[in-house]
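Here is what Swiss-Prot says about this protein:
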| type | residues | note |
| --- | --- | --- |
| MUTAGEN | E11 to A | No effect on ADP-ribosylation |
| DOMAIN | 16-97 | domain 'Lipoyl-binding' |
| MUTAGEN | E24 to A | Large decrease in ADP-ribosylation |
| MUTAGEN | D27 to A | Total loss of ADP-ribosylation |
| MUTAGEN | D28 to A | No effect on ADP-ribosylation |
| MUTAGEN | D46 to A | No effect on ADP-ribosylation |
| MUTAGEN | E53 to Q | Decrease in lipoylation |
| MUTAGEN | K56 to R | Loss of lipoylation |
Amino acid sequence: MKKIANYLLIEKTDDRYTISMTPELQDDIGTIGYAEFTDNDHLAVDDIILNLEASKTVMSVLSPLAGAVVERNEAATLTPTLLNSEKAEENWIVVLTDVDQAAFDALEDA
């Protein structure tokens, strides 16, 4: 099941929620040249997940859900352009667990 919030895609697989950028956001910000994850192991709604610099903007990516961070796309810190990829296995940002199912269900369907 996929949901969308803040130009981010959230895909639920079992109890894991993978957050990635929508193609619209990727297009709007341009080529990403720098990406830095925050060290938070638990996120609240609107906490910063990732700071990035792209050809069209500098921005912070905010979490659409609260949950525990179990994985970060650390490869994106070495190769930030991975976040521009069309491939889901390359462009993901973080994986969360311990997410409130009702909060996920309340998001817009993708």
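Using the three backbone atoms N, Cα and C, a Cβ is placed for every residue, glycine included.
Here the original residues are kept at every noted site.
Predicted, not measured: the structure shown is a model, and the values here were computed from it.
Structure with Swiss-Prot features highlighted.
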residue: E11; record: mutagenesis position; Cβ within 10 Å: 16
residue: E24; record: mutagenesis position; Cβ within 10 Å: 10
residue: D27; record: mutagenesis position; Cβ within 10 Å: 11
residue: D28; record: mutagenesis position; Cβ within 10 Å: 14
residue: D46; record: mutagenesis position; Cβ within 10 Å: 11
residue: E53; record: mutagenesis position; Cβ within 10 Å: 15
residue: K56; record: mutagenesis position; Cβ within 10 Å: 11
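Ranked by Cα separation from D28 (mutagenesis position), the mutagenesis positions E11, D46, E53, K56 are led by K56. The Cα atom of K56 (mutagenesis position) lies nearest to that of D27, taking the mutagenesis positions E11, E24, D27, D46 as the candidates. Taking H, G and I as helix, E and B as strand and the rest as coil, DSSP gives the domain 'Lipoyl-binding' (16-97) the counts 20 helix, 38 strand, 24 coil. Counting in whole angstrom, D46 (mutagenesis position) lies 18 from E11 (mutagenesis position) by their C-alpha atoms. You'll find the Cα of E53 (mutagenesis position) roughly 14 Å from the Cα of D27 (mutagenesis position). Distance from the CA of E24 (mutagenesis position) to the CA of E11 (mutagenesis position) is 17 Å.
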